[in-house]
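Report on one structure; see the data block that follows.
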Amino acid sequence: MNSVGEACTDMKREYDQCFNRWFAEKFLKGDSSGDPCTDLFKRYQQCVQKAIKEKEIPIEGLEFMGHGKEKPENSS
């Protein structure tokens, strides 16, 4: 699947490959000692955010695209 920004598509594929490799070769085998794809994700995230702004796509709460951020607690 392509990214929201054409310029971001290669970054998305690179991140997807990195994540899938890490998930299959490390995480599923019990090694959760780190995510080697963090820098790729951050670059891809910035590219997508820029594309969304350039295309003037109205998205409330763009901060949901954070990596490793805690989810806000629900007030039930």
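From the backbone N, Cα and C atoms, a Cβ is placed for every residue, glycine too.
Sequence unchanged from the original; the noted substitutions are absent.
Mean per-residue pLDDT, taken over the domain 'CHCH' (5-55), amounts to 90. Residues annotated as domain 'CHCH' in Swiss-Prot: 5-55.
F27 to A appears in Swiss-Prot as a mutagenesis experiment; the accompanying note says: Impairs interaction with PRELID3A. If you draw a 10 Å sphere around the CB of F27 (mutagenesis position), it holds 13 other CB atoms from the protein chains shown.
In terms of DSSP helix, strand and coil, the domain 'CHCH' (5-55) has 40 helix, 0 strand, 11 coil.
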